[in-house]
Amino acid sequence: MTELTGVSIVTYQHIKVPSQGEKITVNKAVLEVPDRPIIPFIEGDGIGIDIAPVMKNVVDAAVEKSYAGKRKIEWMEIYAGEKATKVYGKDNWLPDETLEAIKEYQVAIKGPLTTPVGGGIRSLNVALRQQLDLYVCLRPVRYFTGVPSPVKTPEKVNMVIFRENSEDIYAGIEWPAGSPEAVKLINFLQNEMGVKKIRFPETAGIGIKPVSKEGTSRLVRRAIQYAIDNDRDSVTLVHKGNIMKFTEGAFKDWGYEVAVKEFGAKPLDGGPWHVFENPKTGQKITIKDVIADAFLQQILLRPAEYSVIATLNLNGDYISDALAAEVGGIGIAPGANLSDTVGLFEATHGTAPKYAGQDKVNPGSLILSAEMMLRYLGWKEAADLVVQGIEGAIESKTVTYDFARLMTGAKEVSTSQFGKAIIKHIL
């Protein structure tokens, strides 16, 4: 261990700890943020090299403007993906000290990561979520005036998705067709469990979908608490319980149980919907549920009826990206992955390697994820300025190519120029 401003820090092999700054800590489930927090960041693969510097510039400008030098983020680079293999060795896509640094410093932000080709880690993003138990994927979706949209009233979309991150078929428990494991499991299901419904057992890949009461409860608890803290009027449990009764159906039932037992929700008109009074504002919060396929229709037809969404992993993936398309695409869709102690904020899009190093793509997703991070730290003033800056740049039609090609009279600018336009509207 070494000492830094009175705070013990793990000694790292390749990570350079800033000479100034302090750790964020958690005390009795409350985040304690110093005025000069050290924030680890993963640049990301592909276009990460373009968007990460812009994100940091925008955040630094917003923090400086808000607090006049009294607060400042000390950025600390950590490694994952292709860059990690160059620093740590060709097969080390997710170094142990990267995970340790995120745990040590509590809050981090990352660009997009390449999924390694071949065996081993199937997805670096999934590996990070599982190894850090980041059980909430938080995806707020809102519309910025002037952003091109394929729907008539995108301004009606204002939802926050709580996607369960640790279970469901994303747990990665599956085996390919014909493998010894698949054959063994199928034989067990047929011979020991009496399963007759596998149509082509000889050529079937097989997977397992775990959904637990504990996993469901902690997600729904966070979603309901978010609705309370942010004065939202409803929490919707989205599921396919009509088909998968003991996994998705159980998710719905356990979700209602949390609302009743922990928040005092009462049946609304005899149920199944429930309602309770927000203890902070006195407003009513409705707990409801919708079948996933019907919900995907409703977000197009009646989006204003939905506010906070709690759902399982696969449904959450579909829903998050479908909603993002309504308000301008994943180029400006932010996201975070949360445990009870760690917050990892991220760009929600891919690495787009063909654009890497061209200073061309929209950095909005990562910048808005940083805005979420600032709000998570309690730095509301800086977060509001980031939103102000993005709104100003878009309203002035100074945008990257993905928006410019769809906007009349727009001025197409580079990634870095878009960052400067945002900062102009911050300052």
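Even glycines carry a Cβ here, placed using N, Cα and C.
Modelled residues match the original; the substitutions are not represented.
The NADP(+) binding site annotation in Swiss-Prot covers Thr114, His349, Gly350, Thr351, Ala352, Pro353, Lys354, Tyr355, Asn362, Tyr401, Arg405, and the record cites similarity to another entry as its basis. Under DSSP, Arg405 (NADP(+) binding site) is assigned to coil, being neither helix nor strand in the three-state scheme. Over all protein chains present, the Cβ of Arg405 (NADP(+) binding site) has 11 other Cβ atoms lying within 10 Å.
Proximity of Ser123 (D-threo-isocitrate binding site) to non-local residues of its own chain (separation of 6 or more, Cβ distance below 8 Å) is seen for Thr115, given in sequence order. What Swiss-Prot lists as D-threo-isocitrate binding site is Ser123, Asn125, Arg129, Arg139, Arg163, and the listing cites similarity to another entry.
What Swiss-Prot records for Asp317 is Mg(2+) binding site. Asp317 (Mg(2+) binding site) falls within a helix when secondary structure is assigned with DSSP.
What Swiss-Prot notes for the natural variant Glu32 to Val is this: In strain: TK-1. Annotation for Glu32 (variant position): spatial neighbours Ile24, Thr25, Val26, criterion Cβ-Cβ under 8 Å with sequence separation of six or more. Glu32 (variant position) carries a strand DSSP state (E or B).
A 10 Å cutoff on Cβ-Cβ distances gives Ala52 (variant position) a total of 24 other Cβ atoms nearby, all chains included. Record note (Swiss-Prot), natural variant Ala52 to Thr: In strain: GQ212, KoQ229, MAN, ME, Priscilla, SQ217. The unchanged residue is displayed.
Within 10 Å of the C-beta of Val63 (variant position) there are 23 other C-beta atoms, taking all protein chains into account. Listed in Swiss-Prot is the natural variant Val63 to Ala, annotated as follows: In strain: ME.
Swiss-Prot documents Glu104 to Gly as a naturally occurring variant and attaches the note In strain: 605. DSSP assigns Glu104 (variant position) to a helical segment in the three-state reduction.
Here Trp379 (variant position) comes close to Val33, Val63, Ser66, Tyr67, Arg71: these same-chain residues lie at least six apart in sequence, with C-beta atoms under 8 angstroms from its C-beta. One entry in Swiss-Prot concerns the natural variant Trp379 to Arg. Its note says: In strain: El Tayeb RSA 342.
Taking all protein chains in view, 22 other C-beta atoms sit within 10 angstroms of the C-beta of Thr415 (variant position). Quoted from Swiss-Prot for the published natural variant Thr415 to Ala: In strain: GQ212, KoQ229, SQ217.
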Which one of these binding-site residues, Thr114, Asn125, Asn362, has the sparsest Cβ neighbourhood, judged by other Cβ atoms within 10 angstroms?
Thr114
Looking only at Cβ atoms, how many others are within 10 Å of the one on Arg139 (D-threo-isocitrate binding site)?
25
Check the Cα-Cα distances from Arg139 (D-threo-isocitrate binding site) to the recorded positions Glu104, Thr114, Lys354, Arg405 and tell me which is shortest.
Thr114
Hey, does DSSP put Asn362 (NADP(+) binding site) in a helix, a strand, or just coil?
coil
Whole number in angstrom, please: the longest C-alpha to C-alpha distance across Thr114, His349, Gly350, Thr351, Ala352, Pro353, Lys354, Tyr355, Asn362, Tyr401, Arg405 for NADP(+).
27
